[in-house]
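Here Swiss-Prot flags 266-355 as domain 'PpiC'. Among the mutagenesis results in Swiss-Prot, G312 to A or R has the note: Cannot complement a surA null mutant or reduce the htrA-lacZ activity induced by periplasmic stresses. The residue drawn here is the original one. Among the sequence features in Swiss-Prot, the mutagenesis site G313 to A or R is noted as follows: Cannot complement a surA null mutant or reduce the htrA-lacZ activity induced by periplasmic stresses. G347 to A appears in Swiss-Prot as a mutagenesis experiment; the accompanying note says: Can complement the growth defect of surA skp double deletion mutant. Has originally been reported to eliminate PPIase activity and to result in the loss of its reported surA complementing function. One mutagenesis experiment named in Swiss-Prot is I350 to A, and its note says Can complement the growth defect of surA skp double deletion mutant. Has originally been reported to eliminate PPIase activity and to result in the loss of its reported surA complementing function. One entry in Swiss-Prot concerns the mutagenesis experiment I350 to F. Its note says: Cannot complement a surA null mutant or reduce the htrA-lacZ activity induced by periplasmic stresses.
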Amino acid sequence: MMDSLRTAANSLVLKIIFGIIIVSFILTGVSGYLIGGGNNYAAKVNDQEISRGQFENAFNSERNRMQQQLGDQYSELAANEGYMKTLRQQVLNRLIDEALLDQYARELKLGISDEQVKQAIFATPAFQVDGKFDNSRYNGILNQMGMTADQYAQALRNQLTTQQLINGVAGTDFMLKGETDELAALVAQQRVVREATIDVNALAAKQPVTEQEIASYYEQNKNNFMTPEQFRVSYIKLDAATMQQPVSDADIQSYYDQHQDQFTQPQRTRYSIIQTKTEDEAKAVLDELNKGGDFAALAKEKSADIISARNGGDMGWLEDATIPDELKNAGLKEKGQLSGVIKSSVGFLIVRLDDIQPAKVKSLDEVRDDIAAKVKHEKALDAYYALQQKVSDAASNDTESLAGAEQAAGVKATQTGWFSKDNLPEELNFKPVADAIFNGGLVGENGAPGINSDIITVDGDRAFVLRISEHKPEAVKPLADVQEQVKALVQHNKAEQQAKVDAEKLLVDLKAGKGAEAMQAAGLKFGEPKTLSRSGRDPISQAAFALPLPAKDKPSYGMATDMQGNVVLLALDEVKQGSMPEDQKKAMVQGITQNNAQIVFEALMSNLRKEAKIKIGDALEQQ
């Protein structure tokens, strides 16, 4: 590697820092460059292996991301074996695509400079506080991992190179100015139309309907006249929030005594370092310090640790678990105390102890309110779980009624009115409860009451036990109950057909120049002109922009059906060429070029996959 990367590789701070950053790269598969393939690979892409470790890390990261995003809904997806299998395949496909892109980037000899790698490190959000690089946060996080600087720098370089390839592909599409102006004029075009509406509802009222037509329509469309499955439910609800228990001073003191670790802030230590490549350089720096030299100034001038040097050698506050062994073993006890020259894996160090914050246990008064809330909640949960078990046992022992469960709970069961899947009572509107009601397991035969449910828990602190007291299966409504509804539908259908036939005849006359007489005879006339834009998504706008351009002093005619189902005759009088502000034109071009770039990129990936030798590991093929 070039000198600046070797400098990074020999930085104590970077030795600490590089390990943790790779966690973020696992999300995009970059860790594949760091984990050895071995024979037990997840996939082999040409000669590059994607290890099982890389695949499992990527899959777990994606799963964790989804869990954070979806919350409680994720558990339902996780229980779906087919969905999780598909998710695993998607993650593997992504890793394969990234390997193909990496190989193609190397084939094109794309590269990233050392300075770009360094700037990417400084810009990593994980190491920033309030948008700025923070040395203390940097050290605290990165001492927890064991990845070398060389490994991380190469992984980051590979990721940036792949992104360079993607950006190159995405930036190849463009539009000429003439094309842009022509397209903008077309997109911004407006059309001036007049409308004449045939009111289908008015026609429907005039349509004669026979009993035979009503019966025939009913028979052919019975599924449209269903009464949904209906239920009446009796239930008992248990809620930990209603079971608050008193909390005594003794309870609070006991919790405080038993959980001291929760109220203890561990000791923190602050060090500054100067790192050199050779022992002679370190001795020279130590000599200057002993003569009164300014530590911060010397660190900025002479330290090889590129991160701490920017802060005058300051490494920020460190807890014991994050302090490197070199600093622990320096034996510094007093503030301002300097070490001698320390040999380390990254060169030579001079360390100064800047400050110590001793471990501190918060007083009982400081945490009393928090403890009281915790103890109260724990007592409520204990009472809730005890009552839940008692009610569950009672409901199981007497499955023919909720009487025993009522006695155990100390409350009477609540009885709902009739409801269906579409209007579940709000009090019962939880997925586990709905599943129990609607899965059929609690329904008795021929509408009779069924058995009691098991205890159904919701959100960990609420529970229900219920039984279906009455049930009505889904059924077709009798014709007598829906006759008027069926008649209206038949009339409306006949009116729609008549309106379209009438409109077609009028359209022929309009195009033949006989429209005035025909429209007058039909009791119709065109309304005032209105201007429509191409962006309109309604049926009238869509039909207007599908019409041929009008001739001079002669409208272009057409017909459409509006949002209410009425048939509308259209007269297109004028086409106005549009204009577009430059910012809108720029946004339009950007959208088109991005879409085209996506198409090109997908074609590239398809071709890379087609030409590659891809083998899925045996273990994954069997899953």
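Here the Cβ of each residue, glycine as well, is placed from N, Cα and C on the backbone.
Note that the coordinates shown come from a computational prediction; the quantities given were computed from them, not determined experimentally.
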Ask   = Going by DSSP, how much of the domain 'PpiC' (266-355) is helix, how much is strand and how much is coil, in residues?
value = 31 helix, 28 strand, 31 coil
Remark   = For the domain 'PpiC' (266-355), the averaged pLDDT of the predicted model is 90
Query = In sequence order, what residues of the same chain, 6+ apart, have a Cβ less than 8 Å from the Cβ of G312 (mutagenesis position)?
reply = S272, F295, A296, A297, A299, K300
Ask   = Do you know offhand how many angstrom separate I350 (mutagenesis position) and G313 (mutagenesis position) by C-alpha?
value = 10
Key: Most crowded position, judged by CB atoms within 10 A, among G313, G347 as mutagenesis positions   = G313
Request  = Measure from the CA atom of G347 (mutagenesis position) to the CA atom of G313 (mutagenesis position) and give the result in Å, rounded to a whole number.
outcome  = 15
